[in-house]
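For reference, the structure discussed in these notes is given below.
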Amino acid sequence: MKYINKLEEWLGGALFIAIFGILIAQILARQVFHSPLIWSEELAKLLFVYVGMLGISVAVRKQEHVFIDFLTNLMPEKIRKFTNTLVQLLVFICIFLFIHFGIRTFNGASFPIDALGGISEKWIFAALPVVAILMMFRFIQAQTLNFKTGKSYLPATFFIISAVVLFAILFFAPDWFKVLRISNYIKLGSSSVYVALLVWLIIMFIGVPVGWSLFIATLLYFSMTRWNVVNAATEKLVYSLDSFPLLAVPFYILTGILMNTGGITERIFNFAKSLLGHYTGGMGHVNIGASLLFSGMSGSALADAGGLGQLEIKAMRDAGYDDDICGGITAASCIIGPLVPPSIAMIIYGVIANESIAKLFIAGFIPGVLITLALMAMNYRIAKKRGYPRTPKTTREQLCSSFKQSFWAILTPLLIIGGIFSGLFSPTESAIVAAAYSVIIGKFVYKELTLKTLFNSCIEAMAITGVVALMIMTVTFFGDMIAREQVAMRVANVFVAVADSPLTVLVMINALLLFLGMFIDALALQFLVLPMLIPIAMQFNIDLIFFGVMTTLNMMIGILTPPMGMALFVVARVGNMSVSTVTKGVLPFLIPVFVTLVLITIFPQIITFVPNLLIP
């Protein structure tokens, strides 16, 4: 059983390394040997579909898919147990339908993939049913634990029997499922989309993982309207992962993990300490400065909070800082990551909005620096008021030694940005280069990274990627419903009726995102609302590069605000303190962040000037 439990991890880790090698070969073939590989990109995308699906399966087993629990946490224990049982039942149905639709799309696939020697696209579509069967097995494993620990009323045997019965019906009497077509009984017309959206909100807020709730709502819509087109729509579940720009996401995740395991994080922190530690509020400045440097390599807010957080909080405690400020600064400074290039959030926005990722990278730099300086100013004020001690000023020799040890790590952002703008590699390939560079530094320079650690890091990155992959798949499916019913256009018409200028629209959008960010995870929020907000921005002639940076900053504020502020929970965990302590500490640091948001909203040129200058 031990080896079976590791099946996805070993297979996914091996495929992850295979993609890594293929894309490194692609860069070398083009830049060194001047002979591009025509098959590498297509093969990498095909393997990524499997990596993403295997990651979803791992997250099902560990029950790590993104969900909203603030309402269920308020429920009495018996009601919460009943609600959790309902949630598990809905997830079970989703996985069964993944298998069902996966088989149908696999059988219908016939086109060749020319870049891979004409092999059938069935190889891509096979990922959905094959891995979904594995998901079902993992789901039943998880339910065994849930029943034993009293989290569910339904034992695993119930789901096993249900699965056997449903598969028997599927293979021997598939027409029986036609009774589930609501359109056979009720004709709701254009109201169907509103029913689907209402159901989506209800099941999402009772704890159904966000990705699965999107899938259920969309299927409900199709059952009320156009079930005959559902097969074509479900093809998008797989095609949504068959995207080259999305390959950057898992490799920036991997880079952040490798920085922690390869000794890079500690050296970045020590350099920031030698540079800033002797000023008033020095250790707070070190915390913020280290986050700026770290963000230039990992591109993730929570990677910063989790990777640097423990190190930063310990150093601040040792220097005499109160826990609330230790936690508050650590949480607040982590939002620099998604703004300063490279940025996972910017990559996702670029894919959704079909905008230049290189431009987005550059556009986020100035706001990132502004927030860094603003947080340092607030830290200085608090440190002076509370009388925190300074650390002794480092000597020139100590500063040089610290710089020498961290030099190769600090070089990473310059390598990434320089490579993109020199044309050596694309923004997607920059993630591969960053990960490869982290391997080289960790293995051969700092000598703290082993091959076993590298493989385990790939497995961890694959598992995190699975959470993102489910969101990408189901939000694309959900987007088909939104597009068919022109929901984005309807929302835009409401904005047009209320707003009289682009600034008014931006204020309304900021207010909406700030409110939603209190309850919905930033990643989920990005996938859910951007497809509806981007058309509104276009209708008011708002620059989409500016819009991407503004919405990214806004959503990052969401990870700092309760009750769903993920950074608060991560920092509380790594710092061994209560969430309320972190929340208390982060409140004063929200002021400079809000001021920066207002500033860039009123003066978008702060964001657009540099990218327009460098990339006409």
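Start at 1 and count along the chain as shown; that gives each residue its number.
Backbone N, Cα and C define each Cβ position, glycine as well.
Just the original residues are modelled here, none of the noted substitutions.
Residues near Ala29 (variant position) in space but far in sequence (CB under 8 A, at least 6 apart, same chain), listed by position: Ser35, Pro36, Leu37, Ser40. Recorded in Swiss-Prot as a natural variant, Ala29 to Ser carries the remark: In strain: NTHi 2019.
Natural variation at this site is recorded by Swiss-Prot as Ile133 to Met, annotated: In strain: NTHi 7502. When Cβ atoms from all protein chains are considered, those within 10 Å of Ile133 (variant position) total 18, not counting its own. Under the three-state DSSP scheme, Ile133 (variant position) falls in the helix class.
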Ask   = Per DSSP, to which secondary structure element type does Ala29 (variant position) belong, with helix, strand and coil as the options?
value = helix
